[in-house]
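Looking at Swiss-Prot, you'll find the mutagenesis R104 to Q noted as follows: No effect on constitutive activity; when associated with E-236. According to Swiss-Prot, the experimentally introduced change R104 to A is described as follows: No effect on constitutive activity; when associated with E-236. Here Swiss-Prot describes R104 to Q or E as a published mutagenesis experiment; the accompanying note says: No effect on constitutive activity. Per Swiss-Prot, mutagenesis R236 to A or Q is noted as: No effect on constitutive activity. According to Swiss-Prot, the mutagenesis experiment R236 to E carries the following note: No effect on constitutive activity; when associated with A-104. No effect on constitutive activity; when associated with Q-104.
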Amino acid sequence: MNSWDAGLAGLLVGTMGVSLLSNALVLLCLLHSADIRRQAPALFTLNLTCGNLLCTVVNMPLTLAGVVAQRQPAGDRLCRLAAFLDTFLAANSMLSMAALSIDRWVAVVFPLSYRAKMRLRDAALMVAYTWLHALTFPAAALALSWLGFHQLYASCTLCSRRPDERLRFAVFTGAFHALSFLLSFVVLCCTYLKVLKVARFHCKRIDVITMQTLVLLVDLHPSVRERCLEEQKRRRQRATKKISTFIGTFLVCFAPYVITRLVELFSTVPIGSHWGVLSKCLAYSKAASDPFVYSLLRHQYRKSCKEILNRLLHRRSIHSSGLTGDSHSQNILPVSE
């Protein structure tokens, strides 16, 4: 194993560690907070988090073993199962992000009727469709024997070793990425751009009111006026940064892998194995970044994390004080009469 392979193996280990801890923390927050569970987005987050954890404990270790051993890391049956999960979880992750963007669009564009339009039952139906959509392609690939170990990505994933099936497999792979990656990307762009448009409209209204107030308050201290103007600027940039993060992480993580898969099918130029594994690692890194992008940086999840931490510290302090009291009572000698 050369330095490139060692670096890729280290990247995979780091991604696995961050993904496991962060997604487990999201699950703890969902279990702890009833307020979060009552909201419709909690179902999308739960679906995304469970998929990320499954990918972390099944697919990432097999890819790590493939990088280290430079060969198929498991038997054919286990590899086909891992390839089925890899295809399903990738599509499920993309479609779950599209569902979350639709939820944000409904919340921002229809704030007064959001609870009526996006109930837990509606969210459950969307998750059910996501699963059905994501299961279609790996089920078809399993029936056509297009699941196995792919040396270029050191992973158990979609692959076809028969030259006579090259065209059919290329059409299938193109359709899979069009109806998972491209469809989700279009939904993300349409919904978040609409959200950005509404957010900018509200910012302009707030800015007009703020400027009118500043004009009326002639005796206002210059430092207060400057802070108000700086807050205006931050308000304009906040929505843009969030939406850029949502779409940017989706593209950075998934686009290199999808493009590599398509170039591999339709180009005669050989692709380096290190780039293939790196693009797969980038796709895996979405499982590590999702908890921070969609959950842990939000106020409700931060509050839930603090409550969990305080409860653990409180239990530890009670336990330690109990042990101290027991040891102190044991050290006291009985006084004879």
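Cβ coordinates are placed from backbone N, Cα and C, and glycine is handled just like the others.
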Query = Using DSSP, would you call R104 (mutagenesis position) helix, strand or coil?
reply = helix
Note = Cβ contacts within 10 Å for R104 (mutagenesis position), all chains included, total 18
